[in-house]
Amino acid sequence: MERSRSKRNYHYDQDYDGDSMPRSKPRYNNNYHFGGGGGGNNRYRGGGGGGGGNGRPSKSHPETMATTTYRILCHDAKAGGVIGKSGTIIKSIRQHTGAWINVHELVPGDAERIIEISDNRRRDPDGRMPSFSPAQEALFSVHDRILESEAQFGYGGPPPEEEEDYGGVRPGGGRVVTRLVVSRMHVGCLLGKGGKIIEQMRIETKTHIRILPRESNLPRCVSLSEEIVQIVGELNAVKNALAIVSSRLRESQHRDRSNFQGRSHSPERSFAAAGDDYMPQLRRQSSDRFPRGNFRNNNFSSRQSNYAEEAPAVPVGENVYSEELVFQILCPADKIVRVVGESQGIIDLLQNEIGVDVRVSDPVAGSDEQIITISSEEAPDDPFFPAQEALLHIQTQIIDLIPDKDNLITTRLLVPSRDSICLEGKAGSVSEISRLTGTSVQILAREEIPRCASINDVVIQITGEIRAAREALVELTLLLRSHMFKELSQKETPPASTSTTGPLEGVAGVMEVASSNNTIQSREGPTSSNLNLQQVSTILPQFKEGFGSVAKAGESEHREEVPVTTSRMAVPLVTRSTLEVVLPEAVVPKLVTKSRNKLAQISEWSGASVTIVEDRPEETQNIIRISGTPEQAERAQSLLQGFILSIQEDGP
């Protein structure tokens with residue numbers, strides 16, 4: 001089988017003056033005028049961008065520069081046609097356009113590579129983005145090479161019936177398939193409110209443009225915070241559509257700066273400073289680690305498409321609903337004007353362009369922070385996430401103004417205690433998000449919560465370099481959104497009947513549970529027993545086979561009926577929980593013998609007591625005892641699991 005001609009990363013860039021480029025105008029006709037939500041009425045000339053990647057910084061003053069980035073998928077067998085012998089073709093494209101081009105390595109298990117294209121251009125004197133983009137010109141050239149590589153080189157690619165999945169010209173049909181990787185926060189500019197923009201682009205270009213659903217077999221190189229935009233149609237029509245899509249993406253990528261003229265700081269320079277190898281590594285890790293279903297919606301069909309190939313819309317009669325999602329972010333009181341001020345604020349952007357409601361709490365004596373509340377009407381199958389985009393804009397406003405000496409920034413979200421449980425499980429624990437993004441993500445202790453916050457809230461604090469912190473915020477909000485809709489769905493679904501064995505089905509062979517003899521039975525009788533099993537089972541299935549097992553789950557309980565202020569059903573209150581976790585033999589040398597201090601860290605972060613069981617000479621297994629309130633015990637177990645996962649994934 002013929003393989004790609006090269007497996008190396010190709011990086012081509014050079015310092016160039018953004019005002020003296022080899023080409024003076026774009027090749028494709030991309031003057032298009034679109035109205036509708038997500039972008040307003042804008043005329044695009046040249047330019048493109050928004051894939052979410054690394055732009056090479058120019059030596060010019062960063063405050064006057066605008067970075068544009070694209071990411072296009074190329075089948076591995078066609079990569080040689082883009083690179084050329086010894087990189088001659090890609091070098092020629094770079095020299096002709098002045099853009100930086102990076103052909104990513106092939107991720108194991110993928111059939112496609114990402115080709116990343118970036119540029120840095122000086123802004124116009126009034127702060128507007130440049131009218132011409134070298135990155136867009138290079139995108140067109142790379143796209144041409146992808147389409148031409150089959151005829152020029154030949155390759156042992158996929159069969160004709162699978163050709164659409166990889167991009168290129170479908171044999172005999174003349175249909176072209178092109179796929180761009182786009183940051184989730186920029187997808188909204190292509191969809192518009194109610195899908196109006198994407199439908200208008202389809203009609204205008206006579207192509208089929210769609211956001212691929214997550215149930216598709218997407219490449220592993222595409223992270224959870226990215227989507228694939230696929231364009232299908234005749235050759236010239238697809239080129240036309242690519243010009244329009246890339247122009248809208250570029251406008252979205254630079255919307256922050258175009259709305260904040262006169263600002264002295266920009267997140268772009270911090271993104272560039274974060275390192276060029278960070279994001280590709282993060283994509284591979286997050287694709288491998290997080291189950292997609294916990295973060296992503298599974299239906300991205302347009303609600304207005306007449307195309308036969310569009311993902312099927314929800315049938316009439318199903319319960320299609322939208323709910324108000326609410327997020328809260330803490331803002332330093334002296335910086336609140338940067339968000340809501342008439343001259344410097346971004347309220348108009350948030351309310352009119354993104355479509356969210358924004359409320360700011362009154363100052364509270366003794367607190368140097370105020371709460372900004374973001375709310376938006378969203379549906380579970382809506383790929384556009386307005387509340388998340390609004391949070392990212394607010395994060396940019398705050399962090400650009402108060403970076404510390406180490407170039408680290410801090411973002412603090414307020415989350416209701418009842419929702420914070422989704423951040424403590426295997427699939428989305430703060431420790432896993434922290435590990436994957438390179439940030440510190442913590443649930444702060446009760447005494448660290450500011451006075452302006454409710455006693456029923458917890459503070460999730462993200463600390464790290466700006467680009468990593470934004471990625472962590474994306475992953476965190478995706479998880480919270482998924483949990484919120486799950487909660488809403490469960491409220492409308494009748495509760496399933498419970499039994500003493502039901503909650504533990506599916507984990508046999510992985511977990512071993514036994515109630516200790518000192519459990520105090522309450523007046524609820526069998527109901528209390530069921531509650532114990534259910535409570536434990538919310539934690540137990542999160543361990544993978546071989547990662548560890550719970551030997552005993554004993555609870556010293558004092559139960560009483562307590563009034564419930566929400567619509568949830570009243571349940572007995574469990575005040576103390578004790579778990580004993582059997583450690584796999586393979587992780588003991590690293591977790592216990594070599595790194596005993598990790599247990600102290602888990603104890604400190606969770607508030608639970610985490611100790612090694614040493615008072616049983618006859619015991620041959622390695623057991624960790626966790627004791628504390630149910631919340632503390634669950635948090636400690638999640639942290640312990642995170643350490644075990646990281647140790648096993650690192651290998652021997």
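The backbone N, Cα and C atoms fix where each Cβ goes, and this holds for glycine too.
Counted with DSSP, the domain 'KH 2' (175-245) comes out as 32 helix, 22 strand, 17 coil. Marked as domain 'KH 2' by Swiss-Prot on the basis of sequence analysis: 175-245.
Here Swiss-Prot flags 324-391 as domain 'KH 3'. Confidence in the domain 'KH 3' (324-391), given as mean pLDDT, stands at 84.
Look at Swiss-Prot and you will find 408-476 tagged as domain 'KH 4', backed by sequence analysis.
DSSP labels the residues of the domain 'KH 5' (576-640) in these numbers: 30 helix, 16 strand, 19 coil. Sequence annotations record features per position, and here Swiss-Prot assigns domain 'KH 5' to 576-640 based on sequence analysis.
Around the Cβ of Gly233 (mutagenesis position), 21 further Cβ atoms fall within 10 Å across all displayed protein chains. For the mutagenesis experiment Gly233 to Ser, the note given by Swiss-Prot reads: In hos5-1; increased sensitivity to salt stress.
Sequence-distant neighbours of Glu389 (mutagenesis position) (same chain, 6+ residues apart, CB-CB distance under 8 A): Met185, Gly188, Ile354. For the mutagenesis result Glu389 to Lys, the note given in Swiss-Prot is In shi1; increased sensitivity to cold stress.
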Look at every Cβ pair spanning the domain 'KH 3' (324-391) and the domain 'KH 5' (576-640), keep those 6 or more apart in sequence, and say whether at least 3 of them are under 8 Å.
no
